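Annotation source Swiss-Prot lists domain 'FCP1 homology' at 253-411. Quoted from Swiss-Prot for the published mutagenesis G2 to A: No effect on membrane association. What Swiss-Prot notes for the published mutagenesis of D263 to E is this: Low residual phosphatase activity. Loss of stress response functions. Here the residue is the original one, but Swiss-Prot notes a mutagenesis experiment at this spot, D265 to E: Low residual phosphatase activity. Loss of stress response functions.
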Amino acid sequence: MGFISSILCCSSETTQSNSNSAYRQQQSSSLNKNRSVKHSNTKSRTRGVHQTNSPPSKTNSAATFSSTERSTGKSGISTNDNEKKKPSSPTAAVTATTTNNMTKVEKRISKDDLYEEKYEVDEDEEIDDEDNRRSRGIVQEKGDAVKDTSRQKKQQQQQQQQSQPQPQPQSQSQSQSQSQSQQRGPTVQVSSDHLIQDMNLSRVSSSSQASETSNDADDEDDEDEEYIDLTLLQQGQYHAPGYNTLLPPQDESTKGKKCLILDLDETLVHSSFKYLRSADFVLSVEIDDQVHNVYVIKRPGVEEFLERVGKLFEVVVFTASVSRYGDPLLDILDTDKVIHHRLFREACYNYEGNYIKNLSQIGRPLSDIIILDNSPASYIFHPQHAIPISSWFSDTHDNELLDIIPLLEDLSVKTSLDVGKILDVTI
């Protein structure tokens, strides 16, 4: 008995070892299958391709399970019963769960795709609806516009028909005369449209004539409003004693000479209240009960210029400065007494706040008056009588006064010509 039992024990151990090795091989194979399935699933998800992996066959697991049962001694259970029952091994459970998860993921993906397709279809339908509405609105607008134009045309036709004179019933004498004219031959007939056109033309011509007359009247009113008699003096404006002009009549020494009007500041001299090292002389001027020093610089060539023009013209210094400054300055500047007259700010014409030198009030013919000034605003009323000159401040190389002398000499010789016409062409 001891020998047999030992043999039986050995056989049972060998059978158990064989069954254990078979069980381990089964587990390793199932794990490898699960790994391959998971790897394939990840690839299909990344590529966006939905692959349907068939679950592992239950027959193999059932066959392996039956073989293990047979080895352990449970041979009474058939393979069909094992297929119906759930496997009790952990590998089979893992495979079942993976297959279930795969099917759920596929269902979810398919549902999402359906939702996206439905959403795209809804958007397309909404866009089509908007296009249809717009097209309907455009068609309606066009139809309304056509209706409006047709109504307007009908109204115009009705108005034309109403405006046309209605034919009056003809008398018997008129009908007889028409029949006689038809027997005699064709006559020229004038349609009502031509008559209406003629009437309209006559109305237009009459209205245009009326508008022209009204425009002429308006122009005359504007001219009356804009016209200013520059020869009239303003209230408080300076004038020569006993005369309504700025200057008295010419005396024997200036008869037959043209009148040359010269500006003072920045034309003949430059003066400043600030200290000037190069000042030719200094004036003491009283302003608001205070004495101020005025530093004066002579323009280069001013003495020679005054000497030359004093022999050719009636020289008048016309400045917008006050007399209490201008008089002492001219006393120093005009040592040879070549300046015949002096006019200051009170002799200027006040036009919109500006001091204008009105040449019409000088008391000399405009054809004989020349003005030399650095400010165009001063001679704005008579620009054709001006000789422009640049403003001078301290340039020691300036020669404009001497350069103008030849032009002035030519103008002084031509006594019979209008100075304004000559200067308007040459300058």
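Each residue, glycine too, has its Cβ placed from N, Cα and C.
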DSSP-derived class (H/G/I helix, E/B strand, else coil) of D265 (mutagenesis position): strand
Cβ neighbours of D263 (mutagenesis position) where a neighbour is any other Cβ within 10 Å: 22
Whole-number mean of pLDDT values that fall within the domain 'FCP1 homology' (253-411): 95
Same chain, 6+ residues apart, C-beta under 8 Å of the C-beta of D265 (mutagenesis position), given in sequence order: S271, T319, S321
